[in-house]
Each structure stands twice: as C-alpha cells, then as structure tokens.
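Features reported for this protein in Swiss-Prot:
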type: MUTAGEN; residues: Glu1195 to Ala; note: Protein not toxic in E.coli, CT domain has no tRNase activity, still interacts with cognate CdiI
type: ACT_SITE; residues: Glu1195; note: active site
type: MUTAGEN; residues: Asp1220 to Ala; note: Protein not toxic in E.coli, CT domain has no tRNase activity, still interacts with cognate CdiI
type: ACT_SITE; residues: Asp1220; note: active site
type: MUTAGEN; residues: Asp1234 to Ala; note: Protein not toxic in E.coli, CT domain has no tRNase activity, still interacts with cognate CdiI, CT fragment still binds tRNA
type: ACT_SITE; residues: Asp1234; note: active site
type: MUTAGEN; residues: His1266 to Ala; note: Protein not toxic in E.coli, CT domain has no tRNase activity, still interacts with cognate CdiI
type: ACT_SITE; residues: His1266; note: active site
type: MUTAGEN; residues: Asp1271 to Ala; note: CT domain not toxic in E.coli
type: MUTAGEN; residues: Asp1276 to Ala; note: CT domain not toxic in E.coli, CT domain has no tRNase activity
Amino acid sequence: SLDTTGNVDLTSANVKAGSLDLNAGNKLILDTATQTTHQVSRDGATSDKTTLGPAANLNVAGDASIKTGGDFQQNAGNLNVGGNLNANIGGNWNLGVQQTGEHKVVQRANGVSDTDLNSATGSTVNVGGKSAIGVGGDLTAQGARLDFGQGGTVAAKGNVTFGAASTTSTINANSSGDQGNRSYAETRHGADQALTGTTVKGGDTLNVVSGKDINVIGSTIDLKKGDANLLAAGDVNVGAATETHVYNSRETHSRSGVVSGTKIASSQDATSTVANGSLISADGVSIGSGKDINVQGSTVVGTHDVALNAAHDVNITTSQDTSQSSTTYQEQHSGLMSGGGLSFSVGNSKLAQQNQSSSVTNNASTVGSVDGNLTVNAGNTLHVKGSDLVAGKDVTGTAANIVVDSATDTTHQAQQQQTSKSGLTVGLSGSVGDAINNAISETQAARESAKDSNGRASALHSIAAAGDVAFGGLGAKALLDGAKGPQAPSIGVQVSVGSSHSSMQSSEDQTIQRGSSINAGGNAKLIATGNGTPKDGNITIAGSNVNAANVALVANNQVNLVNTTDTDKTQSSNSSSGSSVGVSIGTNGIGVSASMQRAHGDGNSDAAIQNNTHINASQTATIVSGGDTNVIGANVNANKVVADVGGNLNVASVQDTTVSAAHQSSAGGGFTISQTGGGASFSAQNGHADGNYAGVKEQAGIQAGSGGFDVTVKGNTDLKGAYIGSTADASKNSLTTGTLTTSDIENHSHYSANSAGFSAGASVGVSTKAVGPSSVSGSGGVTPMVFQNDSGDQSATTKSAVSVGAINITKPGEQTQDVANLNRDATNLNGTVSKTPDVQKMLSQQADTMNAAQAAGQTVSQGIGLYADGKRKDAIDAAKAAYERGDLVAMQSYIDQAKSWDEGGASRAGLQATGGALIGGLGGGSVLTAIGGAAGAGTSSLLAGQAEKISKSVGDMTGSSLVGNIAANVAATVGGALVGGSAGAAMASNVELYNAGNDPQKTDDRATIAGLQGLLSRTAAMASDAKAGVWNGMVNVAGVIVNIPNGGPFASPGDPGYVSLDGLKKPYKSGTSIGPDTEFLTPILATLGLGGKAAVGTDAGITSADVATVGNGALKNASGDLSAAANSARNQPYGQGASASQSPGTQGASSGSNISASNGSSSPTTIVASNPVDLNAFDRLNVVDPAVGKFRPGEAGAAAELENYLGGTLQRAPQGSSVDFVFSSGPNNGKTVDFMLTPDTVAQAAKINQFFDKNLNNFMNTLSDHAAAADFVPLDSRFLSEANKTLLVKAIGNLPQKLQAKIILIK
C-alpha cells in the first residue's frame, strides 16, 4: 500500500508487489529513462546514440488498485497485474513512447554521410483478471500494448484515443570526385516515417466508454472472445494513421576526352504517404455514438452480430495513399560524336527530359459480421463510400438518407522532352554517298516500324533499303571502273554546319471510381426514413453493388440507382525544326547545300467509362419509394421484382463516350549546287485524325426471373434504351403505371485518319542525289505520297422493351404513345459498336507508311527501269547478231522485244504495273490501292511517249527542258490519279520520273531500234527483189548470173530455164520470157506467199503490202529459211553501168571493196549493194538529222553502204548545212553527200511509189538542186517499182551531164 499527497515517480524503477493499493495525491510517473552518449572515432566520425535506461516496471502478482489525483504518465513503462485492476485516474492517462536511435556523421575523402535512425519503444499494460479503469481526463495510448485478460471497462470523461507512435529516420549523403577526365557529384536525402500502432487485446468483453470521442487510429482492438463495445458521447472515429516517405537525389557526371566530352545531370523527388488502417475484431462489435461514427480505411468485423448506432451520421469511407514524383534528366555531349550512319559530328547536343506523376489510391473500409447480422443506424445520413458492408445473415441500414457510392482514384502523368543539336557534321555526299546514307536510315526505320507493329511500313522501308544498297553498289562499281560523263555516279565528302531542335509534351489524367458493395447471406434492407424535411428520405446507390437473397430498398422519397463515371483525358503536342548549310567536294567537284525542316502536331482525347449499379437478389428485390425511382445506368436483377413507386419510374441506359482528335504536319526543303549542276527539293505532309464513340456497354433495366415482376408506378414509367424483363410466364408479369413512354438510344462509332503529302524537286545539270525528285539529272517532278485513309463507321441501337405481361395504364387520357407498338421482346436489345482506336498512334503510323511507300516507290520504279533498260539492250544486241548472220525472222523477234522493253512498251509497263501493285498494296493497305498503284504505274509506262511529247512541247514553248520534264511528270501524275487514285498518282509519278525520266540511253536505243527495223525492211525487200526478179529492169539480162543457194546449176541466157527457191530449175514455157519487162513466174510468187499468179509485168510489181509482209518476217524459202533468200540477194552483182561483175562475196574476194565514182564521167555511177550493212558504221551514222530534228535510219543505212563502196568515213553535216553528210576521211575527204529516195519505213517506200509519176517533175527539180549543192547525190532506187525505176532512169538521162556525174544509183 502506498499513499502520498504528491507525486509517485517510478522512473526506471523496478517495483514488485503481491498486491497493490497505490494512492498518489498528484501524478503517477512510470517512465523508462533514456541516456545519450557522444562518440568520435579515429577517422573523425561522430555518433550520438540514445538508448533506454533500466526499464520502469510495476509488477503486481495479485490485484491492484491505482488511484491518482493527477495524471498517470507512462512512457515506455510496463504495468503488469496478475489479478484484477481497478484504476481511478484523476487526470489524464498518457501511455507514450521513448524514442531511441543514433545520429551518425561520417566524413570521407569524397563526401559526407549523415544518418539519423530512430525507433520507438511503447508502454505496456497487462492485466490477468478483469479491469475497471476510470479516467477523469483523456486516455491516450500511442504505440502501446494493452492486454485486458478477462476484459472489463475502460471509461474516460474525456477522449479515449488508441493511436500510433511515429518516428522518422533520415539519411543525407553527398559525395564527389574528380579523376582528371572524369568527375561526379551526388546528393541524396531520404526521410522515412515509421508508425507503431496501439494494440488492445482481451480474453472477454471489453467496454470502451468516453464522455467525448473515441479514436482508434492506426491501431487494433482484437478480442479472443466476447464483445467489443465502444460508446462515446461524441464521435467514434476508427481511422488510419498516415506515414510519409520522402526521397530526393541529385547527380551530375562528366567525362572529357581528347575529342569529346559528356555531361549528365539527373534529379528525382518523390513523396508518398501510406495509410495504415485500424482493426476492431471480436465475437460481436457494438459501436454507439452521440454524434457521428466514422470508419475510414479500416475494418470492423465480428464473428456474430455487429451494430453501429449514431445519433447523427455514420460514414464508412476510404483512406488514401498518395504519391508525387518528379524526375529530370539532362545529357549534353560536346566535341566528336556520331552524326548518324557513317557520318560524325563536332559540336554540341542536348537532351532534357522531365517527368511528373501523382496518384491517389483509396483503401476501402470493411464493416461486417462473419455469421451474424450487421445493423447500421444513423439519425441523419448513412454514407458508405468506396467500402464494403458484409454479413453472413442480414444487413440492415436505417437513416434519414442513405448514400452508397464510390471513391475516386486519380492518376496524373506528364512528360516533357527537349532535344537540340548544333555543330559541324562530316559525312558522305554525291549520289553514291546519298544512297549509302539512305540505306542506313531506311534500315533503321524498318526496325522502328517493326517495333511499332507497323508491318507494312517495315516491309516498305526494307524494300527501300535494299534498293539503296543495290544502287549504291552499282554506283561504287561504276566509279571503280572509271565511269565518266554526265551520267556517271558521284561520291564525295560533305561538311555541314547546322542545328536542330525538338520538343514533346504529353499528359494523362485518369479517374477511376471504386464502388461500394453490400453483401448479405440473408436479407439486405436499406431504409431511408427522412427527417421531416421535404425531398428528404432518399436512397442513392451509385456505381455500387448490393447482393443478397432478398433486397429491400425503402425510401420516404426517392430511390436513385445510378452509375458513376471513370474518365481518361490525354493531351500531347510536339514540334521540331532544323537547318543546315554545307560544302562538299568529290568526283563532281565542289558544291554547296542548304536545308531546313519544321514539324508540329498535337493530340487530345477525352473518354468517359460508365460503371453501372447492380442490385442482385437471388429471391426477391423490393423497391418502395414515396417519390421517384430512378434506375439510370443500373440493373435490378432478382427472381422476383416488386416495385411500388409513388412518383415516376425512370429507367435509362448510359453511354460510354470517347472524343479524340490529332493533327500532324511537317515540311522541309533544301538545295544543292555543284560545279556540274544543282538541284532543289521540297516535301510536305499533313495528317488529321478524329474519333467519336458513344455506346452503351451495359444496358440498364429491371430483370426478373421465374417469379416475374409486379411494378406499380403512380406517375410515368419512362424507358430510355432500357427494359423491364422477365423469364416468367406472362401471367406473373404486371406493370401498372399512370403513363408509359419508351425510346431507343442510338450508339455510334466513327473514326477517320487521313494523311497526305508530296515531294517535289528538280535538278539541272548532273544531280548529286540518289533519292528524291531532285535525284534525276536534268529533270524533276511532283510526287504525291500514297494517301493514307483509315476510317470506320458503325451504328447500332439500344432498344427499349417490356416483357410480355399485363400493362395497366391508369391515366389513359395522358398516354401519348401507343402501347400496342411497344416492343415486348426483352432479349438481345443492346446493339453494340466497337470503340475507336488510338487515332494519334494511327496518324503516326500513317506518316511512317507514307514515307516508306515513297522511298520504296522510287526504288521499285527505278529498279524496274534499270532492269528493263538492260533487257532492251540485250534485245538490240541480239537483233544485231541476227542481222549479221542473216536470220531476219529472229531479227524481227528481237526488235519486237526491244520495243516491248522500251519506254511505252508492254513488257516494261507490265513489270511496272506489278511493282505499282506491290507499293500501292503495302502503302495503301488494301486491294483497291494495289489495283490503283498497278493502274497508275502501268498507264504511266505505256503513255511514256505522250509524256515525252508534252515535255518537248512545253520545253519548246518555255525554252527550258527542265520545265518540260516537270510538266510531263505532272501530267503523268494527273493521269495516274484518274485511273488509280492516290496510289495511282504516286506510282505514275514515280514511273515517269525515276523510270522514263531516268533513262539516258532511251534516245540512242530508240534510234538503233528504228534503224534496225529499217535495215530489216530493206534487207527483206532486197531478198524479195532477188526472188521476184525486181533486178531485171536495172541490169542487162546478159549480165545476170544468179547463184543458187544450194549450189545447184546456174541459169543463164543460154539455159532458158529459171530458178525457184527450192533450188530446182523449172521448165521453160511458151510465152514466158526473162527480160527487162517481166518478173519470175508463178512458183516464185507462190513461194513469196503472193498466190498463184501468172507471169506479170513490171507495172504490176510487188505491192507495198507484199513488201510489208516480207518485212514482218513472212518471206521464207521452201525450207522456211529467210536468211538463205537474204544471202542470195546480197550476192547480186555490183559495179558501174551495165557491165557489173559477180559479187566479191561469190568469188572469195573481200566484200565491200571500194569503187571509184565517175569523177567527171558523163553518166551516173551505179552501185549494186549486195553486202549487209556494217552495223558499227550504221550506229555511228544514225544520229539526229539537224535539218528535221529526227533520226533518219534510211539515210544512215545508205550512208553506211556508201562508205563500204566508196571508202572513207562520213559524218552528219552540221546544222544549217544544205547537205546530209560530209566525208571526213578517205579518197573523197571533204566532199559532201546529199541523199534522196532513202525511206525509213516500208510504208514510206510504198507512198513514194504510189505518187512517183505524178511528182516526177518536182522530184527532178529537187534532184537538180541537190546535185548543184552537193558533190554526190546517191539515189536508193531499190524501193522503187520497175515502172518507177524506168521513169527515174529516163529522167536522169535528161539532166545536164555535169549533174548526172554527181548521181549515184544504189540498186
């Protein structure tokens, strides 16, 4: 027994007693003292350590009675009572903690570490028996452990608080170092709060009574058996204690080398709070409050019945965890660095990133009974927010107003990034360098597209990369082989100075509604009684669920079952710009260049996602409202539904919505100027996307099972995209309402993403580029990108219905809709539509695909053009070889192939169409764009000739071939658009520019093809002449000697037989002659395919159609070999006048021996051309005739023959000259030649023959003029009919002898 008038101080005392009767007149102190020591180590580290001294213990083996006139102070002290405890504290009873820890500072060579680590030791009360504790003031326990073995009562006139003790530990550190070329500095700060809650335990019923408030904060009341009863005159607060964690860091790193340096700076600031909720657990729990009961982020649970009764409000809500984070990162490089690909830079680059994020997360409360009932009564409002009420049996909530709704989680994220780069860059230039650079960039782009799941763009980038590798390789090989000239590839080194900047900002804000739930194994009943105020007595359940066997919602006024809404808002923007100027030096000399580009974009999206309320009863759901009942964004599901609505019944579905929009645009251009030429280019892109979605995800309605529905509504029943349904027999369904209105909800989904762009460019002289419109020397164009269009539209209807059953309209005079038209099928009512895709990502992928398609389009068109050029060259070479060996059928076939592979040819166009289909399909993503690409490419290739005409016409008008070429490209683009849309326009432009416009050999090859065709026609006609006897009229019959191809006997004037093509002599028939006025007979003509003609005179001749047939390869001998006939024609006599000798080809002499012109003779010189034309000479001479601006293959062939027989070398006379050719070497050096009668085609020859007699006088006048101006005037008479030849010879005989001496007749 201890009785004092003053204080009893048991600080760090150890008191033991069998029983205790302590009466302190003032304070009772049961503290454990602390002690602090200070230490300094050898290395200078300091330590201040606080520890507990001897523990303060008051140990009573039996019963204890403690009475104080003042406070009972207990800090880390221990009260242990083996029996019963009877305490009467006159003041406050404070059960606190003592804080211990160590503050340590360590100084190192590279920095300082400052740590302060703390912990708390709480007080304890352990009672083996029953407890009867009365406190005249407040009872406050922080971080304490209280164990009331057999329960009892704890009562205070003031507040009773079971709370958490808090300690904070901090770490502060900094370090730095410098190693010459490397340095760093870093600082770190961390502060962590630790909470130690109070724990109250007991073995039997414990009563906690307060004259004011009861607070259980971050603490636990846990009874093994018995009930936990909390009764307060004020509030009862069961809540969470919040601990805070802070982390801050700063770092800088730098590295410097001989040629480069790097600096990195980063920071991180993070703060988070964590709510530690409370727990009250016992067999049964009863909480009573004279004011409010607040359960926040905590759990109140009993094995049996749990009851909460408050005179005012009961709030069962959430606690919240929060976080805020901010990071920065800056990186700066200076000096030598990679410039991308095979280039390097010297300069500065900077990267700055900032990220911010924050969040609020709700922690639900749970109040309930495991196998008993849960009863919650509030005099005013029962509010369940983001929390759960649960009972194994019944849940009953009664209040003036009841709100069961959701708590809102929020997240915010924001990112910013800025980059800049400036300095000098050294890289490859020239066409080969450009191809290499683009191959690298396209390869990287293909990888990025694949990462972005853009397979089409990845494939197109890969095609472009492969093409760039191939073009670069071909160009490099050509350079190694010593290629020269305007079309030769180039390579060089470029040094440029420039800068670039980019920025990006994005943010996303989300709200997520965490609904409440009420779950009962038996009945769930919510009753809103109202408090006598009008419009009071409401039940509102928002975005939450009620589940029970039977659910009853009874409201004095309204029952509101409504949805909640999640939101998601995103915003983004970006911009970039750059410019550079440079100087290059390479195989094309010295050049300068400049470029600039700019881009910007933005995107926004707002989404709303609805969360329906659900009332689920396995048996019966009952709704009774004195006013309206609103089932909006909610569902009532039960086996049987009973509703008695004193106002209106409104049932409506709500739609999820998404509205999004994005924009992106870019533009750029540049120019290059070198010693060999220059070029300029410009490109632009623009994209817009938008999406709009509104759709009912979950239809609202009242759904009954086999029990049916019995709904009575005093006012109007309105269904908006909603239903009252049942699976029961119609006899169990009844709707009685004043009036009934219904309507449907239209759902829709629309999105559209469109991207368009173009590139334009031109070059003069020799281009130094490998990619883009300015890469084609001396040309240019405008190439549209393959238009990107992704869109979708869907619509559907959410219908209203009432299942079959009785519908009773109690106010028929007010009914406006015909109930007979009501939809009675309450199944499959919700027509859904798909949500819109991410339009901003779609826009980004479209831009990528457009760029990839443009790059690949050039590769494919240009590659096919190169392939076709090669095929054309191969066919020309094969045609020449066939001519050399006399195989005219094969020659014609190869000429046809060369034409087919030429610009405008079918083979080239077919292959371009295939390439167009590939690029159009991949670029546009559909069969239609593939068809469009094929149509545009094929049409552009087929109409290459028309484009050339446009180019020449515009070029002539403007005086600029470049303008003409651009006009041709624009025309091709328009034509492609007409036949193939966007893909057609893009591919048509590509084909015109990179195929037809990039074909430097086409003019020469076309001349060669035309010349070969002319040679073929001439040779075939000569073969026809030999077979048909056309020679007879020009050479005396006595001089004709024909070499039979198979070596058979000769036919001569002494042997009046004649020869057919099978090598056999035919018997002479009466009336048939061989002479100047007749041709060979029927067998010969039949062999020509001319039918069974009798002997005919020269006036009939062989028609132009016959010659055309010969020229097309129809002329064959009996064995099918045209070459034999041709060889026979070649072996005709040649010479001067009428005394020709046998061809050298038949006598073993060198073919092509020279003869001398008449040189003053009074008669024309006659040449019988028998040898094939020398193709090398023909190619040299077949150039544009400046007088007419065209190729003249007829003149070229005749000139080659003239060289062969007269010797020397001819060349085209310069523009303005009145003659065709001039000898530049040989015996006639310096003399001029002016040809006549040298048709280029069989059709021209036929026309000459048709009108020769009528135009003879004009012809002879022209002949006289030519003979007066030129030294030689060759006349190719081989294409004239016999009658016209006779007229020509007679007319020449009438000319002055001086002029006749200049004439050379070619036969």
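Cβ coordinates are placed from backbone N, Cα and C, and glycine is handled just like the others.
Nope, none of those substitutions made it into this model, it's the original residues.
Annotated features taken from Swiss-Prot, shown on the structure.
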| residue | record | Cβ neighbours (10 Å) |
| --- | --- | --- |
| Glu1195 | mutagenesis position | 27 |
| Asp1220 | mutagenesis position | 27 |
| Asp1234 | mutagenesis position | 23 |
| His1266 | mutagenesis position | 22 |
| Asp1271 | mutagenesis position | 16 |
| Asp1276 | mutagenesis position | 25 |
Whole-number Å distance between the CA of Glu1195 (mutagenesis position) and the CA of His1266 (mutagenesis position)? 15
From the mutagenesis positions Asp1234, His1266, Asp1271, Asp1276, pick the residue whose C-alpha lies nearest to the C-alpha of Asp1220 (mutagenesis position). Asp1234
For Asp1276 (mutagenesis position), what is the secondary structure by DSSP, using just helix, strand and coil? strand
Taking the Cα atoms as reference points, how far is Asp1271 (mutagenesis position) from Asp1234 (mutagenesis position) in Å? 8
Between Asp1234 (mutagenesis position) and Asp1276 (mutagenesis position), what C-alpha distance do you get in Å? 12
How big is the Cα-to-Cα gap, in Å, between His1266 (mutagenesis position) and Asp1276 (mutagenesis position)? 14
